[in-house]
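Taken verbatim from Swiss-Prot:
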- C77: active site, nucleophile (ACT_SITE)
- H452: active site, proton acceptor (ACT_SITE)
- 68-502: domain 'USP' (DOMAIN)
- R28 to T: No change in mitochondrial subcellular location; when associated with N-30 and N-33 (MUTAGEN)
- K30 to N: No effect on subcellular location; when associated with N-28 and N-33 (MUTAGEN)
- K33 to N: No effect on subcellular location; when associated with N-28 and N-30 (MUTAGEN)
- C77 to S: Loss of deubiquitinase activity and impaired ability to inhibit mitophagy. Increased TOMM20 ubiquitination (MUTAGEN)
Amino acid sequence: MLSSRAEAAMTAADRAIQRFLRTGAAVRYKVMKNWGVIGGIAAALAAGIYVIWGPITERKKRRKGLVPGLVNLGNTCFMNSLLQGLSACPAFIRWLEEFTSQYSRDQKEPPSHQYLSLTLLHLLKALSCQEVTDDEVLDASCLLDVLRMYRWQISSFEEQDAHELFHVITSSLEDERDRQPRVTHLFDVHSLEQQSEITPKQITCRTRGSPHPTSNHWKSQHPFHGRLTSNMVCKHCEHQSPVRFDTFDSLSLSIPAATWGHPLTLDHCLHHFISSESVRDVVCDNCTKIEAKGTLNGEKVEHQRTTFVKQLKLGKLPQCLCIHLQRLSWSSHGTPLKRHEHVQFNEFLMMDIYKYHLLGHKPSQHNPKLNKNPGPTLELQDGPGAPTPVLNQPGAPKTQIFMNGACSPSLLPTLSAPMPFPLPVVPDYSSSTYLFRLMAVVVHHGDMHSGHFVTYRRSPPSARNPLSTSNQWLWVSDDTVRKASLQEVLSSSAYLLFYERVLSRMQHQSQECKSEE
């Protein structure tokens, strides 16, 4: 029954085709021409509607408790993930607000497309819900446009690295800062010289226009700016060279080889970063002077070359700490490989044992009244109330391998042997002087040739308490945003870690005691 119906349908179709073919070439041409005209008109109408009204899609509104996503412009997940991470750092946004206030004083409507700081501030405030917007997805192409004005050629269709873009942004902000005047206008005394019959009490200073405020070089540094200390100790005479300071915007840590049965931690990476290394064939001026004292008649002595021990420490810790875990490695054949090991990190990070000590400074004695309730309760460091970096380390362990940025002389002969690193089992955050809180994590999925960047970040604080820190975490992948747990964040394979310095409970209580006095 079914086969007979199918045969009948095929026969009817064949008859229609045969009638169309017998109509003649002229009729067939007219029919095909009419269908072509109709198809062209339909395509033109569709194109016109798209140009005038855009794509026919509903603009979604952002769900409550989430942040806006960012549209992927081709391969811009590296930029989107970095912006989401930076927007979770309130200290960086406050610095941008203070830095860009100079433009609002100079002109009523500053062109934001000319300044990286203004463009970045606008994006970060929108991503941190500090600007009123109901859009679920934002466009960050303006950042690429302003970076091109700073002579950075960044394509939105080529895969880039989020860590490299971070340094592009920080270096461009420093260039913008250096273009600003660092001295005030000279006082205009010409009008004072023309007034002859006045008393000294009537003399006042007059200016042409408002003078620029004197710029403090250290105050204008962005919150990610820190300093490393590097010093060298001669293994022969134990002479210590002068300390050298180098700046950094992020700590790029290599991942040491894992030991079977022992997990890798962020503390292991930090210890590997500051661990001492031997530098051979270095001229020691002190050894040369000692050798010259034993010569007769002022004979010239060749420069004495010995082995030095080089030691790194953190001389100035920034307000916002960016840590980069180097996941690039090279095989024996010279091909790049990605390291997928999980590096354990915590929500809070104590940096006391990595801080540089000045010789002769002793740990300060805390008020015994402050030790009654030593708990992990923390207060966010904010503005002028932030503690001034000090040189004592009350939270450092009693047994230390390194002292004052150099190796202890008793350990110099045994530096080649690996030494255990004392890691606290249960860290006491209440006594830490340099304590940091995790704000965002950038994760890279894929290999060294292609992949995708996503971000774990804290949700912005509520409008009722804008100075608080939210405990809600978000997972952001370009324009997709969802809630995440802290356990999911700590289980991720971090590529970039963003920490922000906070006050420990002991420091907060100490400030309260001083204010009461």
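Using N, Cα and C of the backbone, Cβ positions are placed for all residues, glycine too.
Original residues only.
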Among the recorded positions listed here, C77, H452, which has the most company in the form of other Cβ atoms within 10 Å of its Cβ?
C77
Local confidence of the domain 'USP' (68-502) - pLDDT mean:
77
Between C77 (mutagenesis position) and H452 (active site, proton acceptor), how far is it from one CA atom to the other, in Å?
6
